[in-house]
Amino acid sequence: MWATRGLAVALALSVLPDSRALRPGDCEVCISYLGRFYQDLKDRDVTFSPATIEEELIKFCREARGKENRLCYYIGATDDAATKIINEVSKPLAHHIPVEKICEKLKKKDSQICELKYDKQIDLSTVDLKKLRVKELKKILDDWGEMCKGCAEKSDYIRKINELMPKYAPKAASARTDL
């Protein structure tokens, strides 16, 4: 009787999907960033050795911002990183292992890596800036690397965004009719 139950449990566990496997939408930052990095290496004809890839990844991460910089921090490719698991990226990439598999292995080492998601992009050509929150308006300026000194009210942020839009989002600025 116990053997039958044990067999039933073993069968049930073998049929259920592995919870560690990546689902669609998992590790989106990891997969896209490492995919771009791998393509950049191929385009520049870089030698695929672990040491070279490690050096190139550190250089590539210096340009990273936002969620991609956080990914670089988690894998140890930034100067202020606490842990260093960069070899978990460089060795598999040297053997041309797909980035999805690399991210799956990184997820097992540090689950935070796959929890990173890109922020939702705001379509500036169609959005009504008056309906956005001040936090979202600040985020737009921050993404552009700008600050609004002296802005106290929502209208100040909207005015600043409208001033800078031709510089940072020229297509959106030309598409807007409320200017």
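Note that the numbers count up from 1, one per residue, in the order the chain is shown.
Using the three backbone atoms N, Cα and C, a Cβ is placed for every residue, glycine included.
All protein chains shown were included, and the count of other CB atoms within 10 Å of the CB of R133 (mutagenesis position) stands at 10. Under its mutagenesis entries, Swiss-Prot includes R133 to E with the note: Abolishes inhibition of HSPA5 ATP nucleotide exchange.
Around the Cβ of E153 (mutagenesis position), the same chain contributes no residue under 8 angstroms that is 6 or more positions distant in sequence. Quoting Swiss-Prot on the mutagenesis of E153 to A: Abolishes inhibition of HSPA5 ATP nucleotide exchange.
Look at R133 (mutagenesis position): DSSP puts it in coil.
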